[in-house]
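S.K.: According to Swiss-Prot, the protein carries these features:
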- 588-946: domain 'USP' (DOMAIN)
- C597 to A: Loss of deubiquitinating activity (MUTAGEN)
- C597: active site, nucleophile (ACT_SITE)
- D677 to G: Decreased inhibition of NF-kappa-B (MUTAGEN)
- M715 to V: Increased inhibition of NF-kappa-B (MUTAGEN)
- C784, C787, C813, C816: Zn(2+) 1 binding site (BINDING)
- H867: active site, proton acceptor (ACT_SITE)
Amino acid sequence: MSSGLWSQEKVTSPYWEERIFYLLLQECSVTDKQTQKLLKVPKGSIGQYIQDRSVGHSRVPSTKGKKNQIGLKILEQPHAVLFVDEKDVVEINEKFTELLLAITNCEERLSLFRNRLRLSKGLQVDVGSPVKVQLRSGEEKFPGVVRFRGPLLAERTVSGIFFGVELLEEGRGQGFTDGVYQGKQLFQCDEDCGVFVALDKLELIEDDDNGLESDFAGPGDTMQVEPPPLEINSRVSLKVGESTESGTVIFCDVLPGKESLGYFVGVDMDNPIGNWDGRFDGVQLCSFASVESTILLHINDIIPDSVTQERRPPKLAFMSRGVGDKGSSSHNKPKVTGSTSDPGSRNRSELFYTLNGSSVDSQQSKSKNPWYIDEVAEDPAKSLTEMSSDFGHSSPPPQPPSMNSLSSENRFHSLPFSLTKMPNTNGSMAHSPLSLSVQSVMGELNSTPVQESPPLPISSGNAHGLEVGSLAEVKENPPFYGVIRWIGQPPGLSDVLAGLELEDECAGCTDGTFRGTRYFTCALKKALFVKLKSCRPDSRFASLQPVSNQIERCNSLAFGGYLSEVVEENTPPKMEKEGLEIMIGKKKGIQGHYNSCYLDSTLFCLFAFSSALDTVLLRPKEKNDIEYYSETQELLRTEIVNPLRIYGYVCATKIMKLRKILEKVEAASGFTSEEKDPEEFLNILFHDILRVEPLLKIRSAGQKVQDCNFYQIFMEKNEKVGVPTIQQLLEWSFINSNLKFAEAPSCLIIQMPRFGKDFKLFKKIFPSLELNITDLLEDTPRQCRICGGLAMYECRECYDDPDISAGKIKQFCKTCSTQVHLHPRRLNHSYHPVSLPKDLPDWDWRHGCIPCQKMELFAVLCIETSHYVAFVKYGKDDSAWLFFDSMADRDGGQNGFNIPQVTPCPEVGEYLKMSLEDLHSLDSRRIQGCARRLLCDAYMCMYQSPTMSLYK
């Protein structure tokens, strides 16, 4: 096979890429123009379709004796651009491309591609699927469970899908990972009990235990398959009513899961008849099917042309998107039995009626009433159709079926369109009203030849200022909503059209093609083509002007019905049942938008059910405060904290106001758009803007007091400790660094020991519900660890001694200190006097009244895969926990809105009652509900003093 290699340079301006992919069926020999070396591109390589900007399409115009070629960028050699003959490639859809690209051996990749049933079943393999894994060739397969599905490195236009499998039974210990890939934890399992493999090494275990084994085919199996009875691009006919219609075969094969029914044929009709989109049962069988003119029928309903006819220029028609090239399917084709017969047999197949609704005759117009959008001259938005004279012969269509079962925001998801033709009273074929995406702009289809490449788009918008990228609406009942992806004027039409990508699938729509020409690319059944003058700005939003970016969209569009209140009155947090009723549900908490989860979750933790920092909201402005101090404080108090406590909801618009203020700080940037760390946010807000008196005052080894707003635990991992508590971690850190609190804090924010967002020092951390900081305070009376009397000395070297209150800070009275350090192992210990308050009442400690300084846990901030969520305690009961996610759900697509949600998670209380030993032995994957995230993903734990929270 020969092909032209244009260069080994990076593909930039000369081409633009589309998300269409092809598999090479023949080996390529190409020359690198830089090195003049011959490069081999093996069969089984995958290329991405590219288009030449200068000519508007990727095919090299055919000359006499030469066939069409298409341009490809080989994914394995991303700088190589080459042209290949159409016959030497086959198109595959993106989902199959992802599965195949993970297989590095091109021969094995091609073999799996030809085994299309196995490949189709690969789409069913997901997290939780039971599988068998072939680790080494010729050896037995090991059972396992899929724990991860996705790309390992997302660095290409499309990335290969790998499967992370936890090996079970005899496979345990035979793997090579614990779920970590290049330092990133993709799933969790025991050491050497996990593997990352591609689909060719997997076998899905199904209910009947057959799995994919019967479908597995090696390269040698594929040559024994019967070829289909009809060749691609061959001409055929079929009876439609009383007339005969002709077309070209673009698909001929058995249907996945329906092999016993025999062959089915996809025909691209010469006239606009049919409504097959190339899919069957969710599997794309043919990528060149057009809902405007393609039909799928059983082979019994097809009549091959017996006489030579002049054909249309052949389309790029292959067994594509999961279907192999002719004769290369690896499962057995059906024999000529009762289920199949010679093409042209006139016994209508049962599945013909199943796939196409009914027979294509006059009865169809009775059983399948089409619906179309009528033209209303008074409202230009209604003028979506221009009926040809043929339409006058058809009786008016009835009203569309009732759609009351759909919610108002979902009614436009699907419409009962029909794309067939009905016989006219005079015997000719008259158009029935077609879908909005076809008939509203079709005109006389036969007067215009098939357009191979899109015309240049028209850059200017309409009178409403609509342009490419605008949120638009096509006013109908119900209306269509979407984003304009293309504006232009196709050949043969006098009107300027707009190509919209709809929010949801709609029957009769395409994937970006119109009349056989691709104008943009989107998901199937989401591309709608209408006259530009019929479009209006999306009426669901307050602003009619398009916005330039996500930052301004948050404000100018007002987020529809997602605005929140402004509350001037100072409001303490509502606790227990009252707080629960206010806060739980969807559209509760703080709405996330554009990488704001770090800020949403931190604010929710600090203020939803705690008043520990309320003084921050009340301090009057002083002369040294910055100019926007009052603006920030007022925003926090009246638009965020108070509404959150009264109504349980704050919209993203208010948070964006705060993010813009954070951007004003000279040392800060990216707060309106980038992902940030909570500690960075707290430092900017508390230190630079609000000038909050530092929450913590810490002294190191008698040195000057250091001020800070939160404390991060730094320590080396102790392999002897399975699940540490926050109490242990804080004490270890203070002892090892020789630190003390100079004052008892009213609010203590502790950052967990971890490096960055990904690496955790401990797999689980137990969030102590109560924190005793008495032994960590300066000038505070403390109990002797032995007798309970007033401690006079502290010994850091005794801390690790397992014989004396293991894992506790050691302080002793004078007598006990002498006794303890008489032991030979402790003779050389260096202990120091405990600092005590000068005015300590003598009778207090003599009567055992040494007070304890304790703090209560009120919130935990967690992170998993760069997304922050929050756990908050709303009452005294152990089960009084709520889980908050600012981006729990979504309304709409790319230009939609996040929906925050707060849910009760009482199961947390049960896990916090468990012993540390039981918690350590518990498999993290078996932890129910949200509790796993609390125990495994803690980022910050927040404590408050029950007696001081309103005074500091």
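The backbone N, Cα and C atoms fix where each Cβ goes, and this holds for glycine too.
Unsubstituted: the structure retains its original residues.
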S.K.: Hey, of the recorded positions listed (C597, M715, C813, C816), which one tops the CB count within 10 A?
M.R.: C597
S.K.: On a C-alpha basis, identify the one among C597, D677, M715, H867 that is nearest to C816 (Zn(2+) 1 binding site); the candidates are the recorded positions.
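M.R.: The smallest Cα gap between C816 (Zn(2+) 1 binding site) and any of the recorded positions is with M715.
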S.K.: Got a sec? Which of these recorded positions, D677, C784, C787, H867, has the most Cβ atoms within 10 Å?
M.R.: C784
S.K.: Measuring CA to CA, name the entry from the recorded positions C597, D677, C784, C787, C813 that ends up nearest H867 (active site, proton acceptor).
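M.R.: Its closest listed neighbour, by Cα, is C597.
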S.K.: In terms of Cα spacing, which of the binding-site residues C784, C787, C813 are within 10 angstroms of D677 (mutagenesis position)?
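M.R.: Passing the 10 Å Cα cut: none.
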S.K.: To test your reading of the Zn(2+) 1 site: which residues beyond C784, C787, C813, C816, same chain only, put their Cβ within 8 Å of the Cβ centroid of those residues?
M.R.: R785, I786, G788, G789, A791, F812, K814, T815, S817
S.K.: Could you round the CA separation between C787 (Zn(2+) 1 binding site) and M715 (mutagenesis position) to a whole angstrom and send it over?
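M.R.: Between the Cα atoms of C787 (Zn(2+) 1 binding site) and M715 (mutagenesis position), the distance comes to 31 Å.
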S.K.: Helix, strand or coil: which one is the residue listed as 'active site, proton acceptor' in, per DSSP?
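M.R.: Where the residue listed as 'active site, proton acceptor' sits, the three-state DSSP reduction gives strand.
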S.K.: Roughly how many Å separate the Cα of C784 (Zn(2+) 1 binding site) from that of M715 (mutagenesis position), to the nearest whole number?
M.R.: 27
S.K.: What mean pLDDT does the predicted model reach across the domain 'USP' (588-946)?
M.R.: 87
